[in-house]
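Enquirer: The structure's right below; bear with me while I get my questions together.
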Amino acid sequence: MPEGKIIKALSGFYYVLDESEDSDKVIQCRGRGIFRKNKITPLVGDYVVYQAENDKEGYLMEIKERTNELIRPPICNVDQAVLVFSAVQPSFSTALLDRFLVLVEANDIQPIICITKMDLIEDQDTEDTIQAYAEDYRNIGYDVYLTSSKDQDSLADIIPHFQDKTTVFAGQSGVGKSSLLNAISPELGLRTNEISEHLGRGKHTTRHVELIHTSGGLVADTPGFSSLEFTDIEEEELGYTFPDIREKSSSCKFRGCLHLKEPKCAVKQAVEDGELKQYRYDHYVEFMTEIKDRKPRY
């Protein structure tokens, strides 16, 4: 039976991109009753086996094992996430970026940081601050790009990342995710709204999750991570989602060190020595407190 990937889910129909070589055929499929019975919901991003009824319609027969699964947005088998943050309007926030990075890392998704609206910076201090932060994150090992959707050349280095990958765009509302995607692939024609001056953040303009062909891969312009809570991350797992902390933690005296009040902690020493940025450690402590204070689930 043929195989494919769900690229859109709408009103009980699943649109499957046929995975045959050089095929761009999309089949409209319904799920089998067995999925409902077993409480399995097909998701955008699922690799599936389907049975074709004709050239345009069919039935989902099997859902392959997922490498990861996001709840909000409901999508799975994501290879990478482009985290879009604006330099200004709204202001750049390392705390919010680190929160997104933790959630992405926890799902084994490769993050790419994109700071947009560089053309809207009006003073040198802000420019210098953004450049310094970009260098900090590059030193951790992240790909960081400074862009403007009006400057096509600033986007050129991002485009090769999309080849043969399933990519999610995420980030603060109002930072220009749709504008950025439209600049990369003008044929998408995604809706963009002006930023809401009153709220200081943009209105969500994306209605549903859909994987769209662009630059040799599949890209989802999602409503973003509408939930930024650490509901599935445990205390001992948090450090692994900070690559810079993870690297230093191997030198801690005690196994299971949470880098809070433990003696001979290599992470705290690295902060003191300037090898680990204070703001990164502060965010780690803030997130750890949040996880510790989380109400138990039964």
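Including glycine, each Cβ sits where the backbone N, Cα and C put it.
At each noted site, the model still has the original residue.
Heads up, here are the entries from Swiss-Prot:
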DOMAIN    67-228  domain 'CP-type G'
BINDING   T116, K117, M118, D119, G171, Q172, S173, G174, V175, G176, K177, S178, S179  GTP binding site
MUTAGEN   T166 to A  Loss of most phosphorylation by PrkC, GTPase activity less stimulated by 70S ribosomes than wild-type, decreased association with 30S ribosomal subunit in vitro. Grows slowly, cells have abnormal morphology
MUTAGEN   K177 to A  Grows slowly, cells have abnormal morphology
MUTAGEN   T192 to A  Loss of phosphorylation by PrkC, but PrkC autophosphorylation greatly decreased in vitro
MUTAGEN   T206 to A  Wild-type phosphorylation by PrkC in vitro
MUTAGEN   S226 to A  Loss of phosphorylation by PrkC, but PrkC autophosphorylation considerably decreased in vitro
BINDING   C252, C257, H259, C265  Zn(2+) binding site
Enquirer: For the GTP binding site, please report the maximum Cα-Cα distance among T116, K117, M118, D119, G171, Q172, S173, G174, V175, G176, K177, S178, S179 in Å.
Expert: 19
Enquirer: So, three-state DSSP: helix, strand or coil for K177 (mutagenesis position)?
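Expert: Its secondary structure by DSSP: helix.
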Enquirer: With H, G and I counted as helix, E and B as strand and the rest as coil, say where DSSP puts C252 (Zn(2+) binding site).
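Expert: Assignment for C252 (Zn(2+) binding site) reads coil.
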Enquirer: For T166 (mutagenesis position) and H259 (Zn(2+) binding site), what Cα-Cα distance in Å is obtained after rounding to a whole number?
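Expert: Cα to Cα, T166 (mutagenesis position) and H259 (Zn(2+) binding site) are separated by 35 Å.
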Enquirer: Which of the binding-site residues C252, C257, H259, C265 has its Cα closest in space to the Cα of V175 (GTP binding site)?
Expert: H259
Enquirer: Taking the Cα of T116 (GTP binding site) as the centre, which of the recorded positions listed as K177, C252, C257, H259 lie within 10 Å of it?
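Expert: Near T116 (GTP binding site) by Cα: K177.
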Enquirer: According to DSSP, collapsed to three classes, what secondary structure does G171 (GTP binding site) have?
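Expert: For G171 (GTP binding site) - judged by DSSP and reduced to three states - the answer is strand.
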Enquirer: Please name which of the recorded positions listed here, M118, S173, K177, S179, is nearest in space to H259 (Zn(2+) binding site), Cα against Cα.
Expert: S173
Enquirer: For the binding-site residues listed here, M118, V175, C252, C257, which shows the highest count of neighbouring CB atoms within 10 A?
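Expert: That would be V175, with the highest Cβ count within 10 Å.
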Enquirer: Roughly how many angstrom lie between the C-alpha atoms of C257 (Zn(2+) binding site) and G171 (GTP binding site)?
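Expert: G171 (GTP binding site) has its Cα 31 Å from the Cα of C257 (Zn(2+) binding site).
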Enquirer: Highest CB neighbour count within 10 A among the recorded positions T116, T166, S173?
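Expert: Buried the deepest by this measure is T116.
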Enquirer: Out of K177, C252, C265, give those recorded positions positioned within 10 angstroms of G171 (GTP binding site), comparing C-alpha atoms, in sequence order.
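Expert: Passing the 10 Å Cα cut: K177.
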